[in-house]
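Asker: Quick paste of what Swiss-Prot says about this protein:
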- His108: active site, proton acceptor (ACT_SITE)
- Asp137 to Ser: Exhibits 8-fold increased catalytic efficiency for the activation of INH (INH-NAD formation). Possesses an enlarged substrate access channel (MUTAGEN)
- Tyr229 to Phe: Exhibits 2-fold increased affinity for INH (MUTAGEN)
- His270: heme b binding site (BINDING)
- Ser315 to Thr: 20-fold decrease in the rate of INH-NAD adduct formation. Exhibits significantly reduced affinity for INH (KM is increased by 43-fold) (MUTAGEN)
- Trp321: active site, tryptophan radical intermediate (ACT_SITE)
- Arg463 to Leu: In strain: H0169/93; INH-resistant (VARIANT)
- Arg463 to Leu: Nearly no effect on the kinetic parameters for the catalase and peroxidase activity. Activates INH and mediates InhA inactivation as efficiently as wild-type (MUTAGEN)
- Pro501 to Ala: In strain: H0948/92; INH-resistant (VARIANT)
- Leu587 to Pro: In strain: 15726/89; INH-resistant (VARIANT)
- Ser700 to Pro: In strain: H0004/93; INH-resistant (VARIANT)
Amino acid sequence: MPEQHPPITETTTGAASNGCPVVGHMKYPVEGGGNQDWWPNRLNLKVLHQNPAVADPMGAAFDYAAEVATIDVDALTRDIEEVMTTSQPWWPADYGHYGPLFIRMAWHAAGTYRIHDGRGGAGGGMQRFAPLNSWPDNASLDKARRLLWPVKKKYGKKLSWADLIVFAGNCALESMGFKTFGFGFGRVDQWEPDEVYWGKEATWLGDERYSGKRDLENPLAAVQMGLIYVNPEGPNGNPDPMAAAVDIRETFRRMAMNDVETAALIVGGHTFGKTHGAGPADLVGPEPEAAPLEQMGLGWKSSYGTGTGKDAITSGIEVVWTNTPTKWDNSFLEILYGYEWELTKSPAGAWQYTAKDGAGAGTIPDPFGGPGRSPTMLATDLSLRVDPIYERITRRWLEHPEELADEFAKAWYKLIHRDMGPVARYLGPLVPKQTLLWQDPVPAVSHDLVGEAEIASLKSQIRASGLTVSQLVSTAWAAASSFRGSDKRGGANGGRIRLQPQVGWEVNDPDGDLRKVIRTLEEIQESFNSAAPGNIKVSFADLVVLGGCAAIEKAAKAAGHNITVPFTPGRTDASQEQTDVESFAVLEPKADGFRNYLGKGNPLPAEYMLLDKANLLTLSAPEMTVLVGGLRVLGANYKRLPLGVFTEASESLTNDFFVNLLDMGITWEPSPADDGTYQGKDGSGKVKWTGSRVDLVFGSNSELRALVEVYGADDAQPKFVQDFVAAWDKVMNLDRFDVR
């Protein structure tokens, strides 16, 4: 689902009787008002210009990787440990240790990740900003971040908030006796919130995201607006552990977790700390974004008792899971299976479970030295016992706690790194040597790279192979454009365009030219590598990109431009065994406006899906525009469809797409085929061009038309070629973290 696009309504006007779409009054731009209020269905091109350089106070020359490398990680760990074990009167620590709070903070930062579009996760430090900083599920995490300010203040630019939030959770586990799998620094702070689609609901805890029996809308993972994953009281507050298990399995699957990882994360996370529901929830004040100015960014101020410590209210549930809440052990499972449970309510009125018939009364310590408590559990905790699959997993851990420790360590490591992309992006001394399958491994370069002479020779072989400009450009685009800037997955490196599942994706036209291109490039690779001197070799992945570059040079020459398209060798080839088919399946594009492809079941019209794709490719509006225009004239459309190919000189890198789109002698109308396409007719009424919604939006939308006019001018051809090549090179190298 695209980012920050309002629902598409049947009309462009609102409910006002005079036809004006704005009900009430217009807001100042500084209040958030603007054109979107008047025309809610207009394309929001701002999603292509998020976190601009001018908003970054560190400046363009700032090198976070270099700064974080100077940190003494042992000293940093000690500083965090001191914060964790020093209770502050303004927010007293349960059991004298903030570790459980920091685990929750890290979990909730990373746990927003969802597989279907790769958005969410801990990168960027998004938990600091709206809406995440004010989600009901993140209540009181504002205090956790304030507790860490002395550490952030000390290390300043050397340590990002994004890294600190997650590393504090890792340190908390270690502080309480758990051995973690490792940690990678490298999360760079952003300075404004990502405009992410979190759901259609306009109220907290709304659940309009479901249809049918319990079908959750893609790409969402959480069950309700404002929750990280599932409702701890059960589906919509129905405290049915078996029904909750259904939500748990689906939500965690959409967070990239299997059943074992899911169970391990729940058991491991709930080995520590407690929930907070000391009194009536209606005594809790507004979230940070709605709180009074004088609260200085803190929210959820409670008027129940002291509002803190023993009187704290967060989720409204009052559960302490174990009798050792600041120590790693197997007590969660021992208690879960050691008692029978009955449904009760917390002092705040929330559903929870208590050990039946008063069993275990007094065995659970109070966080502030009060009388001992009875064992308690969440409805979702009991799901691990009543669901047959989770029950089989967790009962084994009850007898084999060392297996639980191993699985939790790996699952936690995956949780907090899933949005970081390949391990090449992990920094610091705590990065494990082992690379895991979910990290989409690619082999290290084990040969000498091709130089200028070899590159020139390979280009000649590719051009003489019989492959067309269209075939070569389409294949290179298919490989590289699988990249997602959200979770840094995909891209041309690894050469996975020839592996399952990518080779079979509908958007890649697997029964068309793709397999022919693959075979031909493999033959060129084999021939070159067998004859090249010394240890010089070329990978298939490099050849795919080089083929596209060679084709663009040929097309530019046909248009009268002698250019050299940049090419940086160094990609390697992954094997099918290094490729998790199920994990890669979610990268399959359901729409790619750059190729004029629109699959079935998309939630929005094609032009909105184009913006979403461009956003995932980290493209600006000018880059998106020049790429669409160039790819059209190069014949890179899905199945070579003529839609948007506004030129008589296909496979020639001209600005014809823009020139002909702006031609006032062409009249556009919907196709009589009623297939969502359009016909452009000349003055005689003859159909001259056909186009898609993606094509026509560049003439219809005022901002995009302004860009088209740049590239459609009489003097624009050189600039068009230059800008197209630059944008092409950017996409080809989006996954080259080894060189950038």
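Numbering starts at 1 and runs along the chain as displayed.
Glycine too: its Cβ is placed from the backbone N, Cα and C atoms.
Keep in mind the model shows the original residues, not the substituted ones.
On this model, are these features tucked inside or out on the surface, and what's nearby?
Answerer: According to its DSSP assignment, His108 (active site, proton acceptor) is helical. Taking a C-beta cut-off of under 8 Å and a sequence gap of six or more, His108 (active site, proton acceptor) has these contacts in its own chain: Gln127, Asp137, Asn138, Leu141, Ile228.
Reduced to three states, the DSSP call for Tyr229 (mutagenesis position) is coil.
In this view, His270 (heme b binding site) is surrounded by 24 other Cβ atoms within 10 Å of its Cβ, with every protein chain counted.
Secondary structure at Ser315 (mutagenesis position), taken from DSSP and collapsed to helix, strand or coil, is coil. Neighbour count (other Cβ atoms within 10 Å of the Cβ, all protein chains): 22 for Ser315 (mutagenesis position).
Cβ neighbours of Trp321 (active site, tryptophan radical intermediate) (same chain, under 8 Å, six or more residues apart in sequence): His270, Thr271, Phe272, Gly273, Lys274, Ser331, Phe332, Ile335, Thr376, Met377, Asp381. Following the DSSP three-state reduction, the secondary structure of Trp321 (active site, tryptophan radical intermediate) is coil.
Around Arg463 (variant position), the same-chain residues at least 6 positions away in sequence with a Cβ under 8 Å from its Cβ are Ala550, Lys554. When secondary structure is read from DSSP and collapsed to three states, Arg463 (variant position) falls in the helix class.
Contacts of Pro501 (variant position) defined by a Cβ separation under 8 A and a same-chain sequence distance of 6+ are given as Val581, Phe584, Ala585, Glu588, in order along the sequence.
Of all the Cβ atoms in the protein chains shown, 23 others lie within 10 Å of the Cβ of Leu587 (variant position).
For the recorded site, Ser700 (variant position), the DSSP three-state label reads helix. Within 10 Å of the C-beta atom of Ser700 (variant position) sit 14 other C-beta atoms, taking all shown protein chains into account.
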Asker: With Tyr229 (mutagenesis position) as the reference Cα, tell me which of the recorded positions Ser315, Leu587, Ser700 is the closest one.
Answerer: Ser315
Asker: Write down the Cα-Cα distance for Ser700 (variant position) and Ser315 (mutagenesis position), rounded and given in Å.
Answerer: 48
Asker: With every protein chain in view, what's the tally of Cβ atoms within 10 Å of the Cβ of Tyr229 (mutagenesis position), excluding that atom itself?
Answerer: 26
